[in-house]
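Asker: Have a look at this one.
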Amino acid sequence: MFRSKRSGLVRRLWRSRVVPDREEGSGGGGGVDEDGSLGSRAEPAPRAREGGGCSRSEVRSVAPRRPRDAVGPRGAAIAGRRRRTGGLPRPVSESGAGAGGSPLDVAEPGGPGWLPESDCETVTCCLFSERDAAGAPRDSGDPQARQSPEPEEGGGPRSREARSRLLLLEQELKTVTYSLLKRLKERSLDTLLEAVESRGGVPGGCVLVPRADLRLGGQPAPPQLLLGRLFRWPDLQHAVELKPLCGCHSFTAAADGPTVCCNPYHFSRLCGPESPPPPYSRLSPPDQYKPLDLSDSTLSYTETEATNSLITAPGEFSDASMSPDATKPSHWCSVAYWEHRTRVGRLYAVYDQAVSIFYDLPQGSGFCLGQLNLEQRSESVRRTRSKIGFGILLSKEPDGVWAYNRGEHPIFVNSPTLDAPGGRALVVRKVPPGYSIKVFDFERSGLLQHADAAHGPYDPHSVRISFAKGWGPCYSRQFITSCPCWLEILLNNHR
């Protein structure tokens, strides 16, 4: 029974992996992204289905599905006919068949020509000629058809060689993964399976394994790299791209320690330099994107006042946790939640090293934005709030403050330490799902103390994070107060 249960857990974990989705294509093309930019979308999370012409491959969960090759060319032809006509499957007359083999005879259920219905098939009525034309295979003269990444059935030697190579790589990945998972105890397998099936909603504890000399495709594959690529990021190449979250064993352990945590949801990918999307500045003169100044216009003053009201008048909001007479240890930051220009709820003081800020989380504690009520909310705010999901993990670490995007939609960050030194343009960084970014650098902040302040009110210890919507020169929203849902992180000066 013990061996049987462990084997079942290993098989469930293998079926829960994600693979690049090459069947749906890029899916995006033109159009405006949900963040308001004209650029390509960020790398989607395993459950995200947003399309977008992204350079990275979309990932999807592996679903138990009957492969096309399993029914043979005859079954594939019947399935293709059924998708085009929407009728019942009919037997295909073999070449050289007798007069009794009429193409109008319907196959009996369970017979040789019968193909059972599948929930994964798309049935289109033949009466709708437009849909039939859209679903029909394209002419060979179509350049997009020639660029199809999926080889046709029964292709030439090159396509068969590519398929055989993919099968060999898949088999090698399965062998290496099984060899690693079978080293884990039943409790560790349960923890790992819960984290994978909840998509990080229940990250669970550390899953420690000895540092093994695993190799995949002739390259070293540490446990955290192997499972991170298997369950979260199929395009992950090196372990240095991963950052352990605070509280994980690998966060405090030595880099060459005897054990390492392989829970993929105890790691995040580092957010490197990005190429910004095509700016909206080509539609407007660039002089509009100067730093805010009180003398610019009434709109500039309004936006500046809205985003700095908590700084200029901190005593306006009464919070017992922020009182200097409080006996609690000093908080290292306070979090304010805004919807456009309206602050919702009270300041949330953070005392722990890390805090979760979320809309809906299966397990855990922190700042729940879903419990903050407002009498009148616009439709854009409601839509954006529904995209917050697991939200972010904000942590204070020795080198600075980090934000980890736990949700399924990107977040957008602006911080004094992210701006270019001496630059006048507003820098807003896009953080895809599953990525982390250092939103505040303690070392760089010391240099900002002696730098000349920008025009207008300026707070060197304030970080702004917007959910799902970007702002600034590269987006249609020029100010943070135009974003439906955003956070203001007010860092305590006494660190």
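Residue numbering: from 1, along the chain as shown.
Positions of Cβ are set from backbone N, Cα and C atoms, glycine also.
No noted substitution is present; original residues retained.
Features from Swiss-Prot:
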BINDING   CYS206, CYS248, CYS261, HIS266  Zn(2+) binding site
DOMAIN    149-276  domain 'MH1'
DOMAIN    332-495  domain 'MH2'
MUTAGEN   ARG74 to Ala  Strongly decreased methylation
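Could you place the listed features in the three-dimensional structure?
Answerer: Other Cβ atoms within 10 Å of the Cβ of CYS248 (Zn(2+) binding site) number 20 in total over all chains. Reduced to three states, the DSSP call for CYS248 (Zn(2+) binding site) is coil.
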Asker: Treating G and I as helix alongside H, and B as strand alongside E, what does DSSP give for the domain 'MH1' (149-276) in helix, strand and coil?
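Answerer: Once the DSSP states are binned, the domain 'MH1' (149-276) shows 56 helix, 17 strand, 55 coil.
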Asker: Across the domain 'MH1' (149-276), what is the average pLDDT of the model, as a whole number?
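Answerer: Residues in the domain 'MH1' (149-276) carry a mean pLDDT of 87 in this prediction.
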